[in-house]
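Visitor: Here it is, the structure in full.
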Amino acid sequence: MWKLKIAEGGSPWLRTTNNHVGRQFWEFDPNLGTPEDLAAVEEARKSFSDNRFVQKHSADLLMRLQFSRENLISPVLPQVKIEDTDDVTEEMVETTLKRGLDFYSTIQAHDGHWPGDYGGPMFLLPGLIITLSITGALNTVLSEQHKQEMRRYLYNHQNEDGGWGLHIEGPSTMFGSVLNYVTLRLLGEGPNDGDGDMEKGRDWILNHGGATNITSWGKMWLSVLGAFEWSGNNPLPPEIWLLPYFLPIHPGRMWCHCRMVYLPMSYLYGKRFVGPITSTVLSLRKELFTVPYHEVNWNEARNLCAKEDLYYPHPLVQDILWASLHKIVEPVLMRWPGANLREKAIRTAIEHIHYEDENTRYICIGPVNKVLNMLCCWVEDPNSEAFKLHLPRIHDFLWLAEDGMKMQGYNGSQLWDTGFAIQAILATNLVEEYGPVLEKAHSFVKNSQVLEDCPGDLNYWYRHISKGAWPFSTADHGWPISDCTAEGLKAALLLSKVPKAIVGEPIDAKRLYEAVNVIISLQNADGGLATYELTRSYPWLELINPAETFGDIVIDYPYVECTSAAIQALISFRKLYPGHRKKEVDECIEKAVKFIESIQAADGSWYGSWAVCFTYGTWFGVKGLVAVGKTLKNSPHVAKACEFLLSKQQPSGGWGESYLSCQDKVYSNLDGNRSHVVNTAWAMLALIGAGQAEVDRKPLHRAARYLINAQMENGDFPQQEIMGVFNRNCMITYAAYRNIFPIWALGEYRCQVLLQQGE
């Protein structure tokens, strides 16, 4: 039976800054579990599989089953159900909150964070399996049980038409279909296995033009595997790393996720690396193409892309650029004396790869560059220490649920979820009853702050300061992020106001000052904050975005979410430390407020870039303005935002926004105008903060009624449609949102609407 392990090492090749706090990984133990436990797991798996085309999102039941066995669960309070004609009472809300918090406290890990699924994208696991296959480490790193669960996952998320999507809820794409078909083959499935599902997958690929129509990232992965030719790829010259930094196209000016993926890709392209040609690879050459492999027109293939994948079509300037590099520049760099420059570029690339690996304890900024960097380390030296240090960190990215084993979009969302959870629990005003939960969470926040900058000359490595920041996941990961720092700071400041007898010692003021320093340092000239770094180049750089599948990836843009979180954190900080860098804090807040107001859409909404979508963005937009004292009575911006939200409320009382809003940039309801507990909570939080209760409480009562009725028998909330997004077009799971935000919204509703009403 599988067991989730928390904050453990277990390998001499693991490095850590904080004794592995926040680390989460799954391990198989054949001796674990009673017959009843095993039956419960199998029932969860069967239920998911039977309903997989209706409910594509797993509910994280294996983790929940484990915690229900391990943690003492208090008797569940009676479930509350409210008729449409009934009034919502304070007692009903308090009972719902206690039921929700009683449950949520049972799935907290002993180190204080809430583990959970951060899967969703369907292109991550293939990169891992291709890399492990090439390096010969597949059977060393993954047990038979790992491989079995991965196959389960891939079959569970195959669409009815036989293909696979970019993410678990997406329609079939060539990128998803080819890579996941290849992954199943590398995991031991034959071309006709899976009760006909392999054949269905292959038919989808061939009926849509074959693997020559895969996206550029897919072409790269197939090329290193040996199932595609490098001449069928557009150039990714590593020489770009040798350009002077003042050029706007220097990779050091790009969004860190973009440059950190193209860094190892350029190394592999520069070397034209191809793995061992095995019998499976030779067979794939026959299975994936509509013509014999030796007859494929690789030059034509460079610019082919299936229409199903084309979110960001290449502009003409890009086609001209790639053709020039391919036909003129590359031939020069492949032979003497140009080869000397190529060798220098490759050395520069691997130097930067090692720096990234060492300063993330071999976790790396994300799963794509994690496996690419690992492959590059092996290509450089198959027996290297660097490659061995990479291997145990693979498990940090693997998550198991009833749908199988997936690769996550990060090594988790530990700090992010914990920061929100703390704010949600404090909003209920039930602090004393849940003191032990808050104390553990407080400890996690304190242990997860990044305490040092990366070593060396940060400019040389194109890195921003880190000291004082909070990361998205763990301190070992260590990349600083603006909104994670802000949410960590908000949580720390709120807890510092609670008696230390309940939540433990407050964080040292010096560390709070360092967090404020990070936030201020990340503000751009326009007042907005981007994610990891300052915006270092221009939006026109998207003209050379080679990734057909993703939008707005080349530079780090300022976002309403990051900017609003910074305002809220700095306002909270200023109340407690009014004298610290007063002028800079005031100016930062003022500029950020102007930025948020300037990017509001004409309909009153804000586009959310990191979750679905206008509901999420508008919650942040409103909260940023509310933090400086604006309400729907004194601010036309807030009033317009409230009008927008109220116009989207469903007859059920809730809100339900589809992920299609993200890619189309137009508000879309969920199918059948269904409501969603997370969207509903975001809308409620925005409206309550804006002062809706002073104007008309009815929409809030209706929303609260929907949330209360949605709560499950055990106090959990249901897992509904996917709610996270990145790069406009790819969805990602935030498993904790279904618990955090309904609790937060009902907490604020109880304290700021019902209790105020009673006074």
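Just so it is clear, glycine is given a Cβ too, placed from its N, Cα and C backbone atoms.
Original residues fill every noted site, and no substitution is shown.
Just lifted these from Swiss-Prot, have a look:
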| type | residues | note |
| --- | --- | --- |
| MUTAGEN | Y410 to C | Produces lanosterol instead of cycloartenol |
| MUTAGEN | A469 to V | Produces lanosterol and achilleol A instead of cycloartenol |
| MUTAGEN | H477 to Y | Produces lanosterol instead of cycloartenol |
| MUTAGEN | H477 to N | Produces 88% lanosterol and 12% parkeol instead of cycloartenol. Produces 75% lanosterol and 24% 9beta-delta7-lanosterol instead of cycloartenol; when associated with T-410 and V-481 |
| MUTAGEN | H477 to Q | Produces 22% lanosterol, 73% parkeol and 5% 9beta-delta7-lanosterol instead of cycloartenol. Produces 75% lanosterol and 24% 9beta-delta7-lanosterol instead of cycloartenol; when associated with T-410 and V-481 |
| MUTAGEN | I481 to T | Produces lanosterol and achilleol A instead of cycloartenol |
| MUTAGEN | I481 to V | Produces 24% lanosterol, 20% parkeol and 56% cycloartenol. Produces 75% lanosterol, 0.6% parkeol and 24% 9beta-delta7-lanosterol instead of cycloartenol; when associated with T-410 |
| ACT_SITE | D483 | active site, proton donor |
| MUTAGEN | Y532 to H | Produces lanosterol and achilleol A instead of cycloartenol |
Visitor: Relative to the Cα of Y532 (mutagenesis position), which of the recorded positions Y410, A469, H477, I481, D483 has the closest Cα?
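Guide: That would be I481, the closest of Y410, A469, H477, I481, D483 to Y532 (mutagenesis position).
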Visitor: Among A469, I481, all listed as mutagenesis positions, which has the most CB atoms within 10 Å of its CB?
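Guide: When each Cβ's neighbours within 10 Å are tallied, A469 leads.
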Visitor: Based on Cα distances to D483 (active site, proton donor), point out the closest of the mutagenesis positions Y410, A469, H477.
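Guide: If we rank Y410, A469, H477 by Cα distance to D483 (active site, proton donor), first place goes to A469.
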Visitor: Cα distance, A469 (mutagenesis position) to I481 (mutagenesis position), nearest Å?
Guide: 7
Visitor: Rounded to the nearest Å, what's the C-alpha distance separating H477 (mutagenesis position) and A469 (mutagenesis position)? Just drop the number here, would you?
Guide: 12
Visitor: Sequence gap of 6 or more, C-beta under 8 Å: which same-chain residues meet both conditions with respect to Y410 (mutagenesis position)?
Guide: Y118, G366, P367, F397, F472, S473, H477
Visitor: Go through H477, D483, Y532, the listed recorded positions, and name the one with the sparsest Cβ surroundings, counting other Cβ atoms within 10 Å.
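Guide: Output over recorded positions H477, D483, Y532: least Cβ neighbours within 10 Å is Y532.
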